[in-house]
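Student: When I checked Swiss-Prot for this same protein, it listed these features:
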- Cys74, Cys78, Cys88, Cys94: [2Fe-2S] cluster binding site (BINDING)
- Asp226 to Ala: Abolished glutathione import into mitochondria without affecting the levels of NAD (MUTAGEN)
- Lys329 to Ala: Abolished glutathione import into mitochondria without affecting the levels of NAD (MUTAGEN)
Amino acid sequence: MADQDPAGISPLQQMVASGTGAVVTSLFMTPLDVVKVRLQSQRPSMASELMPSSRLWSLSYTKLPSSLQSTGKCLLYCNGVLEPLYLCPNGARCATWFQDPTRFTGTMDAFVKIVRHEGTRTLWSGLPATLVMTVPATAIYFTAYDQLKAFLCGRALTSDLYAPMVAGALARLGTVTVISPLELMRTKLQAQHVSYRELGACVRTAVAQGGWRSLWLGWGPTALRDVPFSALYWFNYELVKSWLNGFRPKDQTSVGMSFVAGGISGTVAAVLTLPFDVVKTQRQVALGAMEAVRVNPLHVDSTWLLLRRIRAESGTKGLFAGFLPRIIKAAPSCAIMISTYEFGKSFFQRLNQDRLLGG
């Protein structure tokens, strides 16, 4: 087949193999992605500022409008932007306290509270949008990577050692640009659990306020996260896979080695790029907040300013919010994706060989 790459399969077959891997990976890993996004998108609790020794808190009625002060009752105040506030005329003497169930203290706490208060299906919220985005993005990305790597190595434009790094970075940069609007919508669905109708209204408002450019809100930190991630991932993957393949018989499939190599390289890349993932999530979730407070989306803080702000407000720990779910997700998702992709390529290689022999 003239249109086959050096691995013996066509670009279309590469896209089918990678798209299948994307579906399998999304079904298994979406719950961890939902938890990661929810952990990253929540603001630092005001409770820690008002009552450091307890997460149960209230505000003085003197700060409320007179119409609310006159009620003399405990009430829950929600303005749609900040966290819910429990307001009590008796202050600390009141026996009834409000504890915000949407505040998460960790990964397991997030899993338990999401299931308890929102239902198990919430763990797969945004899955349709995830599949709509992930399948074409992964098909484009993996196919572009293999084609670029073959191109770079075939024309000796770079050494075989660094070809995976360059090819991975270029492939991811193009994919991020094409898929960025869908990534924004998926993050919005997972972080605030809005309906598709509400999401559409939110997007229309953002476009009306800031133009079509607002749909690429978060492109900068997404690129800063994904391009280095891709470069690090493929560089380490090819190295680890090459090393592991030295321990297997020549007639043994390399899918198992790909699984291990993918998990290791994905973990390393995820740790090093996590701060940019936090910034990307907060910037994209801010789309709804901009609508609520009527902020012009064109005037957004730079990635570096957001990094400094997060560190000032939450410390270095804030830059690694969602660390555990991201790492827990990165290792198996990268392992599942690359091993499924390699299995698909092996399947098509055998299929093409059988066709040649049969023809």
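Using N, Cα and C of the backbone, Cβ positions are placed for all residues, glycine too.
Here the original residues are kept at every noted site.
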Student: What count of other C-beta atoms do you get within 10 angstroms of the C-beta of Asp226 (mutagenesis position), across all chains shown?
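Tutor: If we count other Cβ atoms within 10 Å of Asp226 (mutagenesis position), we arrive at 26.
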Student: Enter the number of other CB atoms within 10 angstroms of the CB of Lys329 (mutagenesis position).
Tutor: 22
